[in-house]
Amino acid sequence: MTDKRKDGSGKLLYCSFCGKSQHEVRKLIAGPSVYICDECVDLCNDIIREEIKEVAPHRERSALPTPHEIRNHLDDYVIGQEQAKKVLAVAVYNHYKRLRNGDTSNGVELGKSNILLIGPTGSGKTLLAETLARLLDVPFTMADATTLTEAGYVGEDVENIIQKLLQKCDYDVQKAQRGIVYIDEIDKISRKSDNPSITRDVSGEGVQQALLKLIEGTVAAVPPQGGRKHPQQEFLQVDTSKILFICGGAFAGLDKVISHRVETGSGIGFGATVKAKSDKASEGELLAQVEPEDLIKFGLIPEFIGRLPVVATLNELSEEALIQILKEPKNALTKQYQALFNLEGVDLEFRDEALDAIAKKAMARKTGARGLRSIVEAALLDTMYDLPSMEDVEKVVIDESVIDGQSKPLLIYGKPEAQQASGE
């Protein structure tokens, strides 16, 4: 088809659908003996979009995975954290079952169950949320609680979270209302003391107050296509009661709050139960005993805790778990780098002692699984820089000495006459 204003005879052209002349429209597109204007094209697109929206819910109705299926999918990508995966699987299943069947069942109103994830850095909080969204094929966005402030102050407005979610689904409100929002670093917006402050705390308690309605469920007015708000503008109305909010944080020091509560009950003075150091619970064991009162002492306001009824705790990853993370998941780090090297026609081998060394380094840095990539990247940097310019390299071998920075990777060449480089 071509864009035409007049045919060869200079005759005035009209849209074959609405009858408007070429002077009344911006574009007139010509086909074999037929014309269509830009306005009719837009109308056709709107009709098709509406048809797709009507068909989509029927596909979704039969596609809700069971908690067992959700857990099995998480197992493919996330190592360990068995209890957290079970809690998440049930909470997510119940949330989308509620959406699918409406907010009421036999006259009983079904409440919304948002989720709070508590666990150290690099334990898999973000990965769990991302994997869930990918499995359910729903829009997903992340927000950093440390950048949020109350409306009217310098910083990011809490409603910007919904705007980001809309951007992920091309401003399709219906899709956005089925999405998942992950708010990271939620522990960083705790108030500075147990008692309500008489001064304004715009990035702590103030943000918690601002998030309350959004998380519980409200109709948020969001400017279309990310424009700034002004009075004459039409807003997109997004019902957040259908959006699943997952909040996560490391909550450093929460274990001490729990420990104090637990040990206070063991008595004082001559009647106290004396515990040896070896009898004391680990950080993970203490976090598993978290109660709302502990979170209040930490600095979250009671109303905010009430909006996050499902709590899942994640343990710090052990050295063995980090080694598993390096090689077992479907998108394991070693598999990713092997795929990159395969694109150059080269095999990449990680020896077992190299994986041990990577895990030890990550443990020493206290960065959890998040620190694994930077360690591997540093070890392979020079090789990835030189490899595209080299010929006849068949294989690259990484051992413990490479990870420790004592030698370069071993390069194995395909031709016998080629010189081998051991990096010694």
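Yeah, the Cβs are placed from backbone N, Cα and C, and that goes for glycine too.
The noted changes are left out; the structure has the residues it started with.
Swiss-Prot lists 2-56 with the feature domain 'ClpX-type ZB', giving sequence analysis as the kind of evidence. Swiss-Prot lists CYS15, CYS18, CYS37, CYS40 with the feature Zn(2+) binding site. The ATP binding site annotation in Swiss-Prot covers PRO120, THR121, GLY122, SER123, GLY124, LYS125, THR126, LEU127. Among the sequence features in Swiss-Prot, the mutagenesis site GLU185 to Gln is noted as follows: No ATP hydrolysis. Under mutagenesis, Swiss-Prot gives ARG370 to Lys with this note: No ATP hydrolysis.
What Swiss-Prot annotates, mapped onto the structure for a quick look.
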residue : record               : Cβ neighbours (10 Å)
CYS18   : Zn(2+) binding site  : 13
CYS37   : Zn(2+) binding site  : 24
CYS40   : Zn(2+) binding site  : 18
PRO120  : ATP binding site     : 22
THR121  : ATP binding site     : 15
SER123  : ATP binding site     : 27
LYS125  : ATP binding site     : 25
THR126  : ATP binding site     : 16
GLU185  : mutagenesis position : 16
ARG370  : mutagenesis position : 15
Completion exercise
Around the recorded Zn(2+) site (CYS15, CYS18, CYS37, CYS40), other residues with Cβ within 8 Å of the Cβ centre, ordered by sequence, are SER16, PHE17, GLY19, LYS20, VAL25, LEU28, TYR35, ILE36, ASP38, GLU39, VAL41
Exercise for the section: Based on Cα distances to CYS37 (Zn(2+) binding site), point out the closest of the recorded positions PRO120, THR121, GLU185. Expected result: GLU185
Practice task
Pick out which of the binding-site residues GLY122, GLY124 has the most other Cβ atoms within 10 Å of its own Cβ.
Solution key: GLY124
Problem - For CYS15 (Zn(2+) binding site), the number of other Cβ atoms found within 10 Å of its own Cβ - result: 21
Fill in the blank from the handout: By Cα geometry, the one of the recorded positions (CYS15, CYS18, CYS40, GLU185, ARG370) nearest LEU127 (ATP binding site) is ARG370
Fill in the blank from the handout: Same-chain neighbours of the ATP site, Cβ within 8 Å of the mean position of the Cβ atoms of PRO120, THR121, GLY122, SER123, GLY124, LYS125, THR126, LEU127 and not counting those residues, run in sequence order as GLY119, GLY248, LEU314, GLY368, ALA369, ARG370
Exercise for the section: Anything within 10 Å of GLY124 (ATP binding site)? Look among the recorded positions CYS15, GLU185, ARG370, comparing CA atoms, and list what you find. Expected result: ARG370
Handout entry: Which binding-site residues sit within 10 Å of ARG370 (mutagenesis position) - Cα, from CYS18, CYS40, PRO120, SER123
Key = SER123
Problem - Between SER123 (ATP binding site) and GLU185 (mutagenesis position), the C-alpha gap once rounded to whole angstrom - result: 13
Handout entry: Overall pLDDT for the domain 'ClpX-type ZB' (2-56), taken as the rounded mean
Key = 80
Completion exercise
For CYS18 (Zn(2+) binding site), the closest of the binding-site residues by C-alpha position, picking from PRO120, THR121, GLY122, LYS125, THR126, is THR126
